[in-house]
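Written below as structure tokens is the structure these notes are about.
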Amino acid sequence: MPVLHNRISNDALKAKMLAESEPRTTISFYKYFHIADPKATRDALYQLFTALNVFGRVYLAHEGINAQISVPASNVETFRAQLYAFDPALEGLRLNIALDDDGKSFWVLRMKVRDRIVADGIDDPHFDASNVGEYLQAAEVNAMLDDPDALFIDMRNHYEYEVGHFENALEIPADTFREQLPKAVEMMQAHKDKKIVMYCTGGIRCEKASAWMKHNGFNKVWHIEGGIIEYARKAREQGLPVRFIGKNFVFDERMGERISDEIIAHCHQCGAPCDSHTNCKNDGCHLLFIQCPVCAEKYKGCCSEICCEESALPPEEQRRRRAGRENGNKIFNKSRGRLNTTLCIPDPTE
């Protein structure tokens with residue numbers, strides 16, 4: 001039986017990937033379909049992906065598959081053919097090709113079985129996830145943006161919305177998708193006569209969200225096929241105006257794809273226009289936040305002076321200070337991106 005998980009350190013794998021001369025293509029895809037045995041499917045796909053030198057993050061569950069991967073350019077068509085042949089449900093599956101891609105998005109393959117491919121918190125036995133809203137193509141999206149009876153709902157996290165979104169799109173203020181679903185229903189109760197257009201990065205969240213809205217009595221529900229990635233690609237190919245403003249946040253090493261030239265976010269430390277996410281360099285924090293080049297130099301890549309000072313300590317002292325600390329210094333609240341200069345150690349009652 002071959003080894004069906006990685007045994008090499010992350011640092012070694014990253015160095016190996018960066019030394020590669022062959023270009024890579026970043027691809028994302030998902031499919032809601034019944035998988036009878038997710039563990040066996042996971043093992044078979046792991047062998048297929050490994051044979052083609054595919055890196056990335058893949059989740060499988062009884063409800064389907066969700067993947068963000070990096071494929072050697074020379075293997076893309078072979079990968080496509082083998083994926084389509086793997087299961088009849090995957091034949092012809094849309095593969096979202098990254099828009100702004102240096103091919104260095106992943107350097108290890110992680111494939112996990114989960115309860116859901118998207119953590120939605122739905123436990124209603126009568127919910128039909130297949131009863132989704134209507135798909136919208138790029139030209140239809142632009143038409144809806146000009147329709148006064150249409151409301152665009154962003155089903156991504158705050159830090160994603162913060163750096164880029166469709167014109168006049170509504171943000172659902174929540175930290176997770178499972179929190180967003182009931183809030184979306186609540187916020188839209190007064191707008192049941194409107195056309196509800198839902199979107200996300202690649203389509204997986206908004207597809208399920210559209211079904212949830214219909215389950216809760218909303219009849220005029222659409223969602224963007226392929227999400228932001230496919231919309232921007234098709235709009236450019238068809239010579240249409242791209243109505244997404246800013247950057248599309250992505251969950252890999254790139255942390256974002258440039259869609260338009262506008263910078264709509266600001267540095268969390270000084271307030272200068274900036275939409276570059278980074279993780280705090282302090283190993284006891286690693287907070288995701290927005291930092292401009294000036295502040296990156298000033299704080300040495302850290303989110304605060306406290307983290308800057310702590311990251312300069314000897315490794316043993318850093319480890320001693322991290323002991324018993326659950327979530328780093330929490331100088332920022334990740335969900336809303338607000339600076340809090342008074343809070344150093346988390347309040348256990350929060």
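Just so you know, glycine gets a Cβ as well, placed from its N, Cα and C.
Sequence annotations record features per position, and here Swiss-Prot assigns active site, cysteine persulfide intermediate to CYS200 based on sequence analysis. Long-range Cβ neighbours of CYS200 (mutagenesis position) (same chain, at least 6 residues apart, Cβ-Cβ under 8 Å): ASP154, MET155, ARG156, CYS206, ALA209, GLY227, ILE228.
Positions annotated as domain 'Rhodanese' by Swiss-Prot: 146-240.
Cβ neighbours of LYS112 (mutagenesis position) (same chain, under 8 Å, six or more residues apart in sequence): ARG42, VAL58, TYR59, LEU60. Under its mutagenesis entries, Swiss-Prot includes LYS112 to Ala with the note: Reduced 5-carboxymethoxyuridine formation.
Packing around ARG114 (mutagenesis position) is summarised by its Cβ count: 14 other Cβ atoms lie within 10 angstroms of its Cβ, all protein chains included. Annotation note: ARG114 (mutagenesis position) sits in a coil segment as assigned by DSSP. Among the mutagenesis entries in Swiss-Prot is ARG114 to Ala, noted as: Reduced 5-carboxymethoxyuridine formation.
Among the mutagenesis results in Swiss-Prot, CYS200 to Ala has the note: Reduced 5-carboxymethoxyuridine formation. The residue drawn here is the original one.
Other Cβ atoms within 10 Å of the Cβ of GLY202 (mutagenesis position), summed over all protein chains shown, number 24. Under its mutagenesis entries, Swiss-Prot includes GLY202 to Ala with the note: Does not affect 5-carboxymethoxyuridine formation.
Recorded in Swiss-Prot as a mutagenesis result, CYS206 to Ala carries the remark: Does not affect 5-carboxymethoxyuridine formation. Around the Cβ of CYS206 (mutagenesis position), the number of neighbouring Cβ atoms within 10 Å comes to 28.
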I'd like the per-state residue tally for the domain 'Rhodanese' (146-240) from DSSP, helix first, then strand, then coil.
43 helix, 19 strand, 33 coil
